[in-house]
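The annotation 5-phospho-alpha-D-ribose 1-diphosphate binding site is assigned in Swiss-Prot to Arg37, Gly38, Arg69, Asp88, Asp89, Leu90, Val91, Asp92, Thr93, Gly94, Gly95, Thr96 on the grounds of a large-scale study or a structure entry. For the mutagenesis experiment Cys59 to Ala, the note given by Swiss-Prot reads: No effect on catalytic activity; increased stability. The GMP binding site annotation in Swiss-Prot covers Arg69, Asp92, Thr93, Gly94, Gly95, Thr96, Trp134, Ile135, and the record cites experimental evidence as its basis. Under the heading Mg(2+) binding site, Swiss-Prot lists Asp89. For Asp92, Ile135, the entry in Swiss-Prot reads xanthine binding site.
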Amino acid sequence: MSEKYIVTWDMLQIHARKLASRLMPSEQWKGIIAVSRGGLVPGALLARELGIRHVDTVCISSYDHDNQRELKVLKRAEGDGEGFIVIDDLVDTGGTAVAIREMYPKAHFVTIFAKPAGRPLVDDYVVDIPQDTWIEQPWDMGVVFVPPISGR
């Protein structure tokens, strides 16, 4: 990855509200399925904005065996996804997205960020990200003191 894209908490909330506005009216949804772990925070933000109380998770772990990504489903929400929003923070190469589509073929799959390789796999997203860019999410960063340039 050659570039970094830093996401602040404020930016994330703005993007989540924009996505939520596209998902109105909220009464059409039975609930939200958040993809753990990246979709947990965006899922909470969508649940708040849409007034949705039914929130479930699908937990997928990816392993790298000899440069081949293997996905393992640790926990899944029941059903085929009909009437549900499935949310993840990002669609990148599409590996996780393909698994999600297979598990929940009738769900409305959304992300906050989308890279070109994964874009065709989601129903909606907010921010285009170049394929070779690494996203730093706010939950993966800590706030640290940065001394003034002058050193005084």
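Every residue gets a Cβ built from N, Cα and C, even glycine.
Structural mapping of features recorded in Swiss-Prot.
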residue: Arg37; record: 5-phospho-alpha-D-ribose 1-diphosphate binding site; CB count, 10 Å: 16
residue: Cys59; record: mutagenesis position; CB count, 10 Å: 15
residue: Asp89; record: 5-phospho-alpha-D-ribose 1-diphosphate binding site; CB count, 10 Å: 24
residue: Val91; record: 5-phospho-alpha-D-ribose 1-diphosphate binding site; CB count, 10 Å: 26
residue: Asp92; record: GMP binding site; CB count, 10 Å: 22
residue: Gly94; record: GMP binding site; CB count, 10 Å: 18
residue: Gly95; record: 5-phospho-alpha-D-ribose 1-diphosphate binding site; CB count, 10 Å: 17
residue: Thr96; record: GMP binding site; CB count, 10 Å: 22
residue: Trp134; record: GMP binding site; CB count, 10 Å: 12
residue: Ile135; record: GMP binding site; CB count, 10 Å: 20
Long-range Cβ environment of Thr93 (5-phospho-alpha-D-ribose 1-diphosphate binding site), under 8 Å and at least 6 residues apart: Lys115, Ala117, Gly118
Alpha-carbon distance [Arg69 (5-phospho-alpha-D-ribose 1-diphosphate binding site); Asp92 (GMP binding site)] in Å: 13
C-alpha spacing of Arg37 (5-phospho-alpha-D-ribose 1-diphosphate binding site) relative to Cys59 (mutagenesis position), in angstrom: 7
Spatial neighbour of Arg37 (5-phospho-alpha-D-ribose 1-diphosphate binding site) that is closest, considering only the binding-site residues Gly94, Thr96, Trp134, Ile135 and their CA atoms: Thr96
Among the GMP-binding set Arg69, Asp92, Thr93, Gly94, Gly95, Thr96, Trp134, Ile135, as the record gives it, the longest Cα-Cα distance in Å: 19
Separation of alpha carbons, Ile135 (GMP binding site) and Val91 (5-phospho-alpha-D-ribose 1-diphosphate binding site) (Å): 11
Among Arg69, Asp89, Gly95, which are recorded as binding-site residues, the nearest neighbour of Trp134 (GMP binding site) by Cα: Asp89
Binding residues Arg37, Gly38, Arg69, Asp88, Asp89, Leu90, Val91, Asp92, Thr93, Gly94, Gly95, Thr96 (5-phospho-alpha-D-ribose 1-diphosphate) - maximum C-alpha distance in whole Å: 19
Cβ neighbours of Arg69 (5-phospho-alpha-D-ribose 1-diphosphate binding site) where a neighbour is any other Cβ within 10 Å: 11
